[in-house]
Amino acid sequence: MDFDSPEEKEFPGLYASEAADAKSRKSKEESDFSEDHDHSKKDLLIGRRKDKKEKGKDRGYAALEGESSPEEELDTKSPSKSKKSKTFKFTSSKSKEKREKSRDKSEKDSKHAEEEPSVSHKVKEKERDKEKDRDEPKKKDKEEKRKEKDKKADKKDKKDKKSKQLSQQQDDVSAAEEVLALGYPVFGVSVSLATERSRCHDGVDIPLVVRDCIDFLQDHLKCEQIYKIEPIKTRLMHFKRLYNNREHDSAVDELNLPTACSLLKLFLRELPEPLLTTDLVARFEEVASHPKVTTQQAELQQLLEQLPKCNRTLLAWVLLHFDAVIQQERHNKLNAQSLAMLLSPTLQMSHRLMVALLCHCNNLFADVQLIKYVPPLTSTSPKLPDTPEDIQTELRKQDSLLSQIHSEMNAGFITKKREEQLWEVQRIITQLKRKLRTFEKKQEKTAEEVDNSSSAPPAVASEDTTDSKPAGTPAVSTNNSISQEEPKTDTLTPKDAPNDFTIDPSTGFILLPKSNPHRENLLRLQIEYDELMEWQNELKARIVAERNEVYRLKQLYEQQSINSQMASLASGSQAPPESDYERIIEHYTRENALLEHKKNMLGMELKEERRACIALQVELRLQQF
């Protein structure tokens, strides 16, 4: 077989034995060569064998030798190739031992490699366990922190819910107030409606916002900035909302100069029609253009009388205030012309007409005076008036305020603030009436004392006239005089004797003679005492009945609480959360406080009414005697 074939090149080991046999056969037939040539070939073969052994060791298998080089292919054709194959067979035992050793080593290495992953796996598991043990406290800490965070989050949620509820309640209150402002406003309506909805309770028929602004500006007439600077818009809108919602309190919400000026101008600007009315404003303009001053004043007076009363009153207050501003021209640098330039557009009139009205205002409104407004008393007021006249004026103010509250509540604008204000006004009215009644009683007593002192005869003169005797009477007539004096003394004793009284069999009252000045007073006191004792007995009976009712309700409550606990245990129903309990408790505490206040007010009113009934009963029973 040709060694140069591709099969020989690809698989040299398969054809090595056949080549060796062929070479051995040829070697016997060939002639002997020289020794030098043999020795050189042997050396070459030995070197090649060593190379082949080293290559076999490196490759790790002995059955197949490495690929033959081109030199080996040439040498296989030589006659001495049989010796080479025999030497290769002799060295196979050593190579086998080496191969076995290498195999043992490889097996040991493989076993060791197999054992190493198992050991390393165990070590890793131990390390993981240790890490888990180490991580357990950390995990616990993390869980505790997470729980704390959850608790904080729950608390925040509860607070947020409470804040939302409070905000909702505030929104509800503000919504109710906004409904009042939208449905019953003061700004942007006619003068009559504004006066009715925000009246001054001292009898002046102008809106309260105009009165407050004018009262404040009257104290700052000398200020140079009056009607010249603009306020902060948010502050102006805040005061507008307060007056629309009837919440303005002069003690809390204090005006300043720019706000007072702009608030007055805002009210006048937002009027739906001019202050002089749309029907008469053209005639006012015609009169203002009249050249004669005297005829101008008379015609203006006639036109003013045709205005509605509330429009005329408001115009009078505004013009008199502007006149007071002009009178301080030396300080505020404002005269009639400059003030008319500033405010005539606000009043919806021409500059000429406003100047004419300012010139004649003192004559046109001679009966009007700018009086500072004193609001009605409130619960925070220090004390009640001390004189009957002041009490009567305050009663008129409180009655006016009460009628205004009733009209607003009848229109459907009912809020808790309105209810509290209603009870407060009623309480103040009862206190004022009680104090006025005490003054009236004192006046009646003083009048009775004056009448009794004027109608009583002088006692000394009667005694002198009875005891006087003639100077020249004889001594024999002494017995007659004594006998005549005895009946006189008998007739005087019934008048002066303190025990001269009678007892009424039906009532048991002590009755003095009709001529006695203390008869009526004593009888009045006895009747009043009798009425008060009846009231006391009635109250005692009611107290006993109330105590019995309380005892009955306590027993009923205990039975119902036991039944409800048993029912809840049987059903196993869960109680509502604490937030709901807190909300319910807050709601009912507020309601109870309001009801307690109402109860106290009603109790005081009932007491006053009962006292008035007793006084009337006393007067009726006095008529029987």
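In case you wondered, yes, glycine gets a Cβ from its N, Cα and C as well.
Listed in Swiss-Prot for this protein:
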DOMAIN    191-385  domain 'Rho-GAP'
VARIANT   Ile229 to Val  In RNA edited version
VARIANT   Glu230 to Gly  In RNA edited version
VARIANT   Lys233 to Glu  In RNA edited version
Looking only at the domain 'Rho-GAP' (191-385), what is the model's average confidence as pLDDT?
89
Validating a neighbour-count step here. Other CB atoms within 10 A of the CB of Lys233 (variant position): how many?
9
Please list residues from the chain of Glu230 (variant position) whose Cβ is under 8 angstroms from its Cβ, counting only those at least six apart in sequence.
Pro258, Ser262
Lys233 (variant position) - helix vs strand vs coil (DSSP):
helix
